[in-house]
Amino acid sequence: MSLQMVTVGHNIALIQPGFSLMNFDGQVFFFGQKGWPKRSCPTGVFHFDIKQNHLKLKPAIFSKDSCYLPPLRYPATCSYKGSIDSDKHQYIIHGGKTPNNELSDKIYIMSVACKNNKKVTFRCTEKDLVGDVPEPRYGHSIDVVYSRGKSMGVLFGGRSYMPSTQRTTEKWNSVADCLPHVFLIDFEFGCATSYILPELQDGLSFHVSIARNDTVYILGGHSLASNIRPANLYRIRVDLPLGTPAVNCTVLPGGISVSSAILTQTNNDEFVIVGGYQLENQKRMVCSLVSLGDNTIEISEMETPDWTSDIKHSKIWFGSNMGNGTIFLGIPGDNKQAMSEAFYFYTLRCSEEDLSEDQKIVSNSQTSTEDPGDSTPFEDSEEFCFSAEATSFDGDDEFDTYNEDDEDDESVTGYWITCCPTCDVDINTWVPFYSTELNKPAMIYCSHGDGHWVHAQCMDLEERTLIHLSEGSNKYYCNEHVQIARALQTPKRNPPLQKPPMKSLHKKGSGKVLTPAKKSFLRRLFD
């Protein structure tokens, strides 16, 4: 095993415990950013590009017919194929937490709409469920099983908020284990069915799940009610005949006590479990090798990585599976130093000696993953789980190398110029100021003379003013040239005020005109 430190560009603030990674044809995409998406990347999905131990997050594109996909932390995700032999990969996303700490009960299906010049356009659709709809939750698992030429989703575990009748102001965000029900979900028709299995007595969350053909293995996990991490090992088998599906569960010996572990696949039938927690305040520093057979599973300890002192002394850690036996790890930065980063990141290669040369290039230059996940401090009740499919690994997949020249080189662009004598924008210390900014400062064009660009923040522009100027066609002048521009302008001619004529105060109004008939009547009246 080899451990390498990874540096991150300006988007490091987007990475937080609970994010997910999705792999589409060798390209990995980041999902679950911190906070709500900005205007510069309204989708909240980024290309997760690692080259020479440096990570860049580049905004992804969605088709016009896509639904809105909110950033979700600790969702259950898995890759999905219509059949076990299909080459078309989709990703299923269920549950998770929004930036407002609301829990989602929706199912989203992510797929590739088109791919042009290595630029991927996604399509996201929301699937409505009927039947026994799972309650909103996070920290659970979802896997896909294949039986008799059909496929079905298997959802289990997780945590949810207390029932509305029990939630109070003081305990509004208190969570509890979901009931230990197993849900079968038909992604084609949107039907969900709940199964109660006697072998599953306690609710679990942040466990490890592995799917192989018609079987799902559940390892470890944490029970919030008893605050223990039992050495669980369950085998859930699903049979899909023409009629009603058959679901059975078997308790197997030889489990491990772990929660929030990271799972990566090193071979068709071999997985490595890294990280997680074995006690409330104790990280699990050993690694386990999981070998799957037709009806068997074996778990054994393997070589322990040469952890750095920062990782050893860190109270929490989190990460995700990058694929090809590589794991992405993160630990909190040192808050004692003024210029310390929020997090430090590493890549851990678990099976470098078994990879081909092409796969080694993939591990060095481009992250890859079959299934996502993350962890976070257990004392904050924020753990995560991972799931993987034994049939999803393909060591011979061709990787389409990403062309760095397709992107703009930020070092030669004019974003980091000194726009005015009081400009203090520096590439090393700059942080986003406007909601429209992501990794570059917002600029506006000054129309004085031949014209030049200035930073909107240096001009003290309000965000609504900046948006108004960018949408319209009015000329803008910077603070240094605005007085010169005003002096050169010809003042507009103001038309004279038109005063309404005043009525004469002594003018008598016109009297009433009496007709001859009325005059004759009045004469006879007074005579």
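Placed from the backbone N, Cα and C atoms, the Cβ positions cover glycine too.
None of the noted substitutions appears here; every position holds its original residue.
Not measured: the values here are computed from a predicted model.
Listed in Swiss-Prot for this protein:
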type	residues	note
BINDING	Cys419, Cys423, His455, Cys458	Zn(2+) 1 binding site
BINDING	Cys446, His452, Cys478, His481	Zn(2+) 2 binding site
MUTAGEN	Asp128 to Asn	Does not affect the endonuclease activity of the RAG complex
MUTAGEN	Asp202 to Asn	Does not affect the endonuclease activity of the RAG complex
MUTAGEN	Tyr402 to Ala	Reduced interaction with histones
MUTAGEN	Asn403 to Ala	Reduced interaction with histones
MUTAGEN	Asp406 to Ala	Reduced interaction with histones
MUTAGEN	Asp408 to Ala	Induces a slight reduction in V(D)J recombination without affecting interaction with histones
MUTAGEN	Trp453 to Arg	Abolishes binding to H3K4me3 without affecting phosphoinositide-binding. Impairs enzymatic activity of the RAG complex
MUTAGEN	Arg464 to Ala	Leads to a strong reduction in PtdIns(4,5)P2-binding
MUTAGEN	His468 to Ala	Leads to a strong reduction in PtdIns(4,5)P2-binding
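His481 (Zn(2+) 2 binding site) and Trp453 (mutagenesis position) are 12 Å apart (CA-CA, integer value).
Considering other CB atoms within 10 Å as the measure, the emptiest surroundings among the mutagenesis positions Asp128, Asp202 are those of Asp128.
Nearest Cα neighbour of Arg464 (mutagenesis position) among the listed recorded positions (Asp128, Cys423, Cys446, His452): Cys446. Over all protein chains present, the Cβ of Cys478 (Zn(2+) 2 binding site) has 20 other Cβ atoms lying within 10 Å. The Cβ of His468 has fewer other Cβ atoms within 10 Å than any other of the recorded positions His455, His468, His481. Reported as a whole number, the C-alpha separation between His455 (Zn(2+) 1 binding site) and Asp202 (mutagenesis position) equals 57 Å.
Sitting within 8 Å of the Cβ centre of Cys446, His452, Cys478, His481, and not among those site residues for Zn(2+) 2, are the Cβ atoms of Ser447, His448, Gly451, Val454, Tyr476, Tyr477, Glu480. On its own chain, Cys423 (Zn(2+) 1 binding site) has Ile417, His455, Cys458 as residues at least 6 apart in sequence with a Cβ closer than 8 Å to its own Cβ. Counting every protein chain shown, 22 other Cβ atoms lie within 10 Å of the Cβ of Cys446 (Zn(2+) 2 binding site). On the backbone, the CA of Cys419 (Zn(2+) 1 binding site) and the CA of His452 (Zn(2+) 2 binding site) stand 8 Å apart. Spatially, by CA atoms, the recorded positions Asp128, Asp202, His452, Cys478, His481 include one closest to His468 (mutagenesis position), and that is Cys478. With Asp128 (mutagenesis position) as the anchor, the candidate recorded positions are Asp202, Cys446, His452, Cys478, His481, and the one with the nearest CA is Asp202. Rounded to the nearest whole angstrom, the C-alpha distance between His481 (Zn(2+) 2 binding site) and Asp202 (mutagenesis position) is 71. With respect to Cβ neighbours within 10 Å, the binding-site residues Cys419, Cys458 differ, and Cys458 shows the lowest count.
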